[in-house]
Amino acid sequence: MIRNFLNFLWNNTSLRFLIINTIIFAMDKVRCAHLLLKHTGSRNPVNRNTGMAVTRTKEEAVSEMKGYLEMLRKSDNLDQEFRRLATAKSECSSARKGGDLGFFDRNTMQKPFTEASFKLEVNEISDLVETDSGVHLIYRIA
């Protein structure tokens, strides 16, 4: 009976296309949230949420982010705490969505961000990741 059902699915061209694309989509994309702190050396040192120029140094951004990372690693509810912190502190427009960037593939983000994101397991947080945009903490959602 299961074999007949699987044969039906495979022999139906539309369903086969849907199944294959679903598998490819799931394998080649991740969904992450992030917390971004910019610094004076960032590509665009302006807080996307306030419109204010960022005045912190890279060293200050790293130090501040290390504090957030330590706090998150001690959290009993990483998902909730990460989203709360990203909403309050991130300097990316994604802060309005708890830092959620949605699904993205290997060609969407800057290379260090992509590499860190695809190495993470679901519900895992990265170490500090530096890109031209600033210093990030990345949380893999899916």
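Backbone N, Cα and C define each Cβ position, glycine as well.
Among the features that Swiss-Prot reports, domain 'PpiC' is placed at 34-142.
Under its mutagenesis entries, Swiss-Prot includes LYS38 to Ala with the note: Loss of peptidyl-prolyl cis/trans isomerase activity. DSSP assigns LYS38 (mutagenesis position) to coil in the three-state reduction, placing it in neither a helix nor a strand. Remark: LYS38 (mutagenesis position) has ASN44, PRO45, VAL46, ASN47, VAL54, ARG56, ALA61, GLU91, SER133, GLY134 as non-local neighbours, by Cβ distance under 8 Å and separation of at least 6 in sequence.
The local packing around CYS92 (mutagenesis position), expressed as other Cβ atoms within 10 Å of its Cβ over all shown chains, amounts to 21. A mutagenesis experiment is reported in Swiss-Prot for this position, CYS92 to Ala, and the note states: Loss of peptidyl-prolyl cis/trans isomerase activity.
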